[in-house]
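Trainee: Once you've had a glance at the structure underneath, I'll fire off some questions.
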Amino acid sequence: MSSVNKDTIHVAERSLHKEHLTEGGNMAFHNHLNDFAHIEDPLERRRLALESIDDEGFGWQQVKTISIAGVGFLTDSYDIFAINLGITMMSYVYWHGSMPGPSQTLLKVSTSVGTVIGQFGFGTLADIVGRKRIYGMELIIMIVCTILQTTVAHSPAINFVAVLTFYRIVMGIGIGGDYPLSSIITSEFATTKWRGAIMGAVFANQAWGQISGGIIALILVAAYKGELEYANSGAECDARCQKACDQMWRILIGLGTVLGLACLYFRLTIPESPRYQLDVNAKLELAAAAQEQDGEKKIHDTSDEDMAINGLERASTAVESLDNHPPKASFKDFCRHFGQWKYGKILLGTAGSWFTLDVAFYGLSLNSAVILQTIGYAGSKNVYKKLYDTAVGNLILICAGSLPGYWVSVFTVDIIGRKPIQLAGFIILTALFCVIGFAYHKLGDHGLLALYVICQFFQNFGPNTTTFIVPGECFPTRYRSTAHGISAASGKVGAIIAQTALGTLIDHNCARDGKPTNCWLPHVMEIFALFMLLGIFTTLLIPETKRKTLEEINELYHDEIDPATLNFRNKNNDIESSSPSQLQHEA
C-alpha cells in the first residue's frame, strides 16, 4: 500500500474518532462514551460503554455524583424547613405574631404547586432535548428565585404575600425539575450493583437539608438573642425585635443558595447521559451507517480491499440493528406503549404509590405541634424561646426518625430489594396510622410521640425512598424522564390535597360542637391509613429492579431488546454454530 493511501486511512480514522466524541465531562460525571470513541462499530461501541458503567465499582466518583445530584434535594428540604420557621419570623414583622391561616397555607402550598409544574414540564423536556441541555437550568431557577424572595418587602402598592407566593411558585418549578433529572441522570450513570444505594443517597440529602436548616436557624436565633428575648409575646415585639426577625428570615432563606452555587458548574458541564445518547440519538447514527450500503459500489472501487469489507460489515450491522431499535419517542408512541396494560400498569404503580404516600407523608406534620409540646419544645410565647424551641424540637424529630430511615434504606435497598421495602413500609404504616387514628385519645402524649417517630422511620425506610428510585429505573430511556416526572407530580398533588383539603378537616365542626381544636385529627389519621392501604395494592404493580442493568429491565418489562446485546448474542451464536472444519477451511 502506498504512503499516500496510508496517510489517507489515518486521517479518515482520526476523523471517525472525532466524529464519535461527545461534549462534556467533569470530576462528578465521567464521559464513558468518549473512552470508546475509537470503536467504529456503533453497536460494539454502545456495548462497551454501557458495560464500563454497569461494571464500575463504588468509589469517589460515585460520592461526587451523589453530592452534585443531591444538592437539589438538600435545597428543597432546606427550603421547606426554612419557610416553616420563616413564616413564624414573618408573623412577628407584619402580623404581630399571628399570620392569618390562609396566608400561611398559600405560602406553604405555593411551592408544591410550582413543583408539580416543574416535575411534569422538565421531565417531558429532558426526554425531548436531552438531559445535558437542561440539567442546571432548574438549579439556576431555584437560586435566582431564592435570592428574589429575600428582597420582597411590603408597601401600599405591593402585597407582600402575593409577591412572595409568586416567587415560591417559580422556585417550585425549579425544585420540581430536579426530581426527574437528578433521578434519571444518577440512574443512567450508576453502576448496576449499587445503583439503588446511589440513588437513595441522592434522595437522602433531604434529611441533611432539614438538619442544615435547623442548625442555621439555631445560629441565627442565638446571634439575635439580645433583640428577641425581652419580647414575651408577639404584641411586645417592637421595632427592634421586628427588624431582627425581618433580617433573620431573609438570611435563613437566602443561605439556601450557597451549596447550589457551589455545584452549579458541575451540572452545567456534565456529558450527555450515555443511555440517552445511545438510545434516543443512536438511530440517526445507525441510519447514516446504513447509507453506506448505497455506496457499496464506490467502496469496492477503492484500492484498499480491507476497508471495503469493513465498511460493508458495518453497514450490514447498522441495517440489522435499525429493525431492533425502539421506536422514536412521540406522544402517539407514548400513548400506544403505556396504553397497553402490561406497560401502563407500571406507570400506574409508580404514580399511584407516590400519590398515596405523599398524602400521609405531608399530613403527618399535622401532629407536629402536639409532638413538640410532648417533648417540651412548644407552648412558650416568648419570641426567642418560641423560635429556639421550634428549631431544636424539629431537629430532634428529624434525627430520631427521618435520618435513620433514609440511611437504612440506602444500605439495604440493593440487598433486600425495592419492592419488598416499599411493600413492608406501606403495610407497617397502615397499621401505625390505624393505631394512631382509632386509639388516639388512649395513647397519651408519650405513646403518640413513639408512634410518630416510628412512622417517620418507616416512611423513609420504605416508600418515601423507593418511590423515588423505582421510576428512575423501570421505564424505557426515551420515556424515563417523562414517566418519572408524572410519578413525582402525582405525589405532589397528594401533598397539596393533604395540606389543603385534609389539613382543614382537623377542625371540622369543632367550634360548633363545643369541642377543642384539632378534634377531628384522629379521623384524619384514619383517612391516612386508608391511603396507606391503597399503597399496598399500587406497589403490587411495580417490578423489582434490584441488581439488573437498565437494558435488562427494559427487556424484561417493556419487551425492548438492546440492539447491542442482540448483536453480541448473534455473533456468539455464529461462532458457536461454526464447525471446526468450516473454521479450518476459512483459515
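Quick reminder: no glycine exception, Cβ is built from N, Cα and C everywhere.
The noted changes are left out; the structure has the residues it started with.
Copied straight from Swiss-Prot:
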type	residues	note
MUTAGEN	ARG168 to Ala	Reduces transport activity. No significant effects on affinity for inorganic phosphate. No significant effects on growth rates
MUTAGEN	TYR179 to Ser or Phe	No significant effects on transport activity. No significant effects on growth rates under low phosphate conditions. Does not affect patterns of secreted phosphatase activities under low and high phosphate conditions. No significant effects on signaling activity
MUTAGEN	CYS245 to Ser	No significant effect on transport activity; when associated with S-145, S-237, S-241, S-263, S-335, S-399, S-434, S-455, S-474, S-510 and S-519
MUTAGEN	ASP358 to Glu	Abolishes transport activity. Causes pronounced increase in secreted phosphatase activity under high phosphate conditions. Moderately decreases signaling activities. Significantly reduces growth rates under low phosphate conditions. No significant effects on growth rates under high phosphate conditions
MUTAGEN	VAL392 to Cys	Reduces transport and signaling activities
MUTAGEN	VAL408 to Cys	Reduces signaling activity and enhances transport activity
MUTAGEN	CYS455 to Ser	No significant effect on transport activity; when associated with S-145, S-237, S-241, S-245, S-263, S-335, S-399, S-434, S-474, S-510 and S-519
MUTAGEN	GLU473 to Lys	No significant effects on transport activity. No significant effects on affinity for inorganic phosphate. No significant effects on growth rates
MUTAGEN	CYS474 to Ser	No significant effect on transport activity; when associated with S-145, S-237, S-241, S-245, S-263, S-335, S-399, S-434, S-455, S-510 and S-519
MUTAGEN	LYS492 to Ala or Gln	No significant effects on transport activity. Reduces affinity for inorganic phosphate. No significant effects on growth rates
MUTAGEN	LYS492 to Glu	Reduces transport activity. Reduces affinity for inorganic phosphate. Significantly reduces growth rates under low phosphate conditions. No significant effects on growth rates under high phosphate conditions
MUTAGEN	CYS510 to Ser	No significant effect on transport activity; when associated with S-145, S-237, S-241, S-245, S-263, S-335, S-399, S-434, S-455, S-474 and S-519
MUTAGEN	CYS519 to Ser	No significant effect on transport activity; when associated with S-145, S-237, S-241, S-245, S-263, S-335, S-399, S-434, S-455, S-474 and S-510
Trainee: To the nearest whole angstrom, what is the C-alpha distance linking ARG168 (mutagenesis position) and LYS492 (mutagenesis position)?
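Mentor: About 15 Å separate the Cα atoms of these two residues.
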Trainee: Rank the mutagenesis positions VAL392, CYS455 by the number of other Cβ atoms within 10 Å of each Cβ and report the first-ranked residue.
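Mentor: Output for this query is CYS455.
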Trainee: In the structure shown, which of the mutagenesis positions VAL408, CYS474 has the fewest other Cβ atoms within 10 Å?
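Mentor: Comparing Cβ neighbours within 10 Å for the mutagenesis positions VAL408, CYS474, VAL408 has the fewest.
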Trainee: Might you list, by sequence position, any residue in that chain lying six or more from TYR179 (mutagenesis position) with a Cβ less than 8 Å away from its Cβ?
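Mentor: Once residues fewer than 6 apart are set aside, TYR179 (mutagenesis position) is near THR115, GLY118, GLN119, GLY123, PHE468, HIS484, GLY485, ALA488.
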Trainee: Note down the number of other Cβ atoms within 10 Å of the Cβ of CYS519 (mutagenesis position), including every protein chain shown.
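Mentor: Around the Cβ of CYS519 (mutagenesis position), 16 other Cβ atoms lie within 10 Å.
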Trainee: What residue among the mutagenesis positions CYS245, CYS510 has the most other CB atoms lying within 10 A of its CB?
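Mentor: Selected residue: CYS245.
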Trainee: Can you tell me which of the mutagenesis positions VAL392, CYS455, GLU473, CYS510 is spatially closest to ASP358 (mutagenesis position)? Compare CA atoms only.
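Mentor: Looking at Cα distances from ASP358 (mutagenesis position), the smallest one goes to CYS455.
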Trainee: Take the C-alpha atoms of GLU473 (mutagenesis position) and CYS510 (mutagenesis position) and report the distance between them in angstrom, rounded.
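Mentor: It is 46 Å, counting Cα to Cα.
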Trainee: Quick one: of the mutagenesis positions CYS245, VAL392, VAL408, LYS492, CYS519, which has its CA closest to the CA of CYS455 (mutagenesis position)?
Mentor: VAL408
Trainee: Going by Cα-Cα distance, which of the mutagenesis positions (VAL408, CYS474, CYS519) sits nearest to CYS245 (mutagenesis position)?
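Mentor: Of all the candidates listed, CYS519 is nearest in space.
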Trainee: Just to confirm: which same-chain residues, 6+ apart in sequence, have a Cβ under 8 Å from the Cβ of LYS492 (mutagenesis position)?
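Mentor: Correct list: SER112, THR115, VAL116, GLN119, GLY176, ASP358.
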